[in-house]
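Participant: One structure is given below, represented as C-alpha cells, and several questions about it will come after.
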Amino acid sequence: MIIGYVIGQATTQEALILAERPVRLGTYVVLEYDNVKALGLITNVTRGSPMLDDNMNDIEIVQRLKQFNNSIPVYTKAKVKMLCDMNNHFLMPDIPPFAGTPAREAEDEELKSIYSQDGQIRIGSLIGKNVEVKLNINSFARHLAILAATGSGKSNTVAVLSQRISELGGSVLIFDYHGEYYDSDIKNLNRIEPKLNPLYMTPREFSTLLEIRENAIIQYRILRRAFIKVTNGIREKLKEGQIPFSTLNSQFYELMKDELETQGNSDKKSSAKDEVLNKFEEFMDRYSNVIDLTSSDIIEKVKRGKVNVVSLTQLDEDSMDAVVSHYLRRILDSRKDFKRSKNSGLKFPIIAVIEEAHVFLSKNENTLTKYWASRIAREGRKFGVGLTIVSQRPKGLDENILSQMTNKIILKIIEPTDKKYILESSDNLSEDLAEQLSSLDVGEAIIIGKIVKLPAVVKIDMFEGKLLGSDPDMIGEWKKVEESEKIAKGFADFGTEIGD
C-alpha cells in the first residue's frame, strides 16, 4: 500500500516523504528504485497546512477560514531512516532515492525475513505488526544493556529473556537487588543465598575486602601469609574429616586471629599487625551475614537450563558489592579454566545480569564489582561469559562499560541527559532513533546491536506470572490492613466484655 512519495533531496541515510494519509512513528516502509529495495523506518512525523504556516499570527483569519471552509488543506511529512537494501545482503543503500519515489508500507513477510528467521529467542513483536522479533542468542556474549525510565518495563524484559534463555538450556545468573525475581513465577528458577566463602577467595581479593591499600606492602604480606596458612590448613582438615562443619566459621575467625598475631611478632611489624587485626575484626563484623565457610562455591550452585537468582535484598551495599564481585570473578576464572583444560571449571556459558547497575558500575565511584564487570566486558566473550546491565539511570553508568555493551534494549527514556549519554556511548544508535525514546509506551523498546539484524521498534511480550516489581495494589492493601484492624479490635472488645 503506497503511503507517500519522496520529496526534496534524499541521501543514502535518510529521505523525506509527503504522505497521502496520516502515518505512525515507527512504521516500516519500502522504497524501490534503480534496482534498490530499501527498507526504511519512519522516525519523525509532522503535519501542517500551507494556508496556516508558522508565519500565521492572526487568530481571526483562522476563525474565518474555519467558518468559510471547515476542510483546511493539510499535509503530512515523514522522515525515513534508511536501514538496508534488501536486494544487496541487507547492506546500506549506495544510491539515494529520487524525488517522486513511492514509499509503501513494508509487508509482514518482508519483515519476517529480517526479524523472525535468524534468532532463537522471541522477545516480542514489531509495534503495529504481526511480526515476531527473535534475538540471536550467540550475540549475548557481546553483552547487553537494558535501559529505561522507572516503570517502563525493565523487569518484565529481564524476566521474559531469562525464562526463554533457560528454556533453550541456557544459564542466567541474576543479581536481584530488590527481590523482584527471587520470589517470582519464573519457570526453571534456582534460588541462591548470597554467601562468601574465604576458601574460594584469593589473598588479594580477601585483602581488598579488608580495605588494605595496595601500597601497604607489609600489611598485605602479613595478611597473605596468615590467610594462605589458615585456609590451606582448613582444607586439609576437611579432607581428613578432622574438623566439623558446624565449627568452621568460628575456627576460621580464631585461627586467623592467632596466625595474624604470630605473623606480626617482630617490633618492626607490630604496628602493621595491629592494623591488620583491626581491619580483620571490622571485616568479620561488617560481613558476618555473608561469610560462611560451609557454603559451596558459586560454580557448584549455578545450574544449566536455570534462571539462577541471587537475592541481595538483605544486604547493605558494601556486602552486595563484595558478593557480586566475588561471584563475577569466580565465574570468569572458572570459564577460563574450562577453556584451557576442559577438565575443570564451569562447563557451560553463562549470562550474568546486574540489576541497578548504576549502583555497582557508577562513573563516579570505584567498586569491586565495577572492576570485575569491566574485565568481563573486555574478556568475557572469548570465554562464554555474557554481561547484561540493567539501569534506570543511564547517565550514572561508567561510560567505558556502557560503551562495551554492543547490544541495547532501550525502553522509554524521558530525561534528555540520559538520551544524550546513551547516544554518545552507542556506535549503532542514531540521533533520530534516540529522539523516539520519549514517545515509547510502557513495554515498548528500540533494540539495536548484533542480537538483531537491523534496529527494531518492538512491543516486548508480557511476562506471564508474578513479578514483585509490579505496581502494588495500594487500595487492596489498605483494605487488608483495615480488615485486620477491625478483627483485632473485635477480639479486644470481646475480651473486655468477658472481663466485665
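Here the Cβ of each residue, glycine as well, is placed from N, Cα and C on the backbone.
At each noted position, the model has the original residue.
Heads up, here are the entries from Swiss-Prot:
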MUTAGEN   Arg142 to Ala  Stimulates activity of the HerA-NurA complex
BINDING   Arg142, Gly151, Ser152, Gly153, Lys154, Ser155, Asn156, Lys459, Ile460  ATP binding site
MUTAGEN   Lys154 to Ala  Lack of ATPase and helicase activities
MUTAGEN   Arg381 to Ala  Severely impairs ATPase activity. Lack of helicase activity
MUTAGEN   Asp471 to Ala  Impairs DNA translocation and destruction. Increases ATPase activity
Participant: Cα distance, Ile460 (ATP binding site) to Arg142 (mutagenesis position), nearest Å?
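Facilitator: Cα to Cα, Arg142 (mutagenesis position) and Ile460 (ATP binding site) are separated by 21 Å.
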Participant: If you count the C-beta atoms lying within 10 Å of each candidate's C-beta, which of the binding-site residues Ser152, Asn156 ends up with the smallest number?
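Facilitator: Selected from the binding-site residues Ser152, Asn156 on minimum Cβ neighbours within 10 Å: Asn156.
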Participant: Can you tell me how far the Cα of Arg381 (mutagenesis position) sits from the Cα of Asn156 (ATP binding site), in Å?
Facilitator: 25
Participant: Any idea which of the mutagenesis positions Arg142, Lys154 has the thinnest Cβ neighbourhood at 10 Å?
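Facilitator: Looking at the mutagenesis positions Arg142, Lys154, the Cβ with the fewest others within 10 Å is that of Arg142.
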Participant: Around Arg381 (mutagenesis position), how many other CB atoms lie within 10 A of its CB?
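Facilitator: So the number of other Cβ atoms within 10 Å of Arg381 (mutagenesis position) is 18.
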Participant: Of the residues named as ATP binders, Arg142, Gly151, Ser152, Gly153, Lys154, Ser155, Asn156, Lys459, Ile460, how far apart in Å are the Cα atoms of the most distant pair?
Facilitator: 26
Participant: Compile a sequence-ordered list of residues in the same chain as Ile460 (ATP binding site), six or more apart from it, whose Cβ lies below 8 A from its Cβ; state 'none' when nothing qualifies.
Facilitator: Ile123, Gly124, Gly153, Asn156, Thr157, Val160, Ile409, Leu411, Gly443, Glu444, Ala445
Participant: Let me know the DSSP-derived helix, strand or coil state of Ser152 (ATP binding site), please.
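Facilitator: Where Ser152 (ATP binding site) sits, the three-state DSSP reduction gives coil.
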Participant: Going by DSSP, is Ile460 (ATP binding site) sitting in a helix, a strand, or coil?
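Facilitator: Strand, per DSSP.
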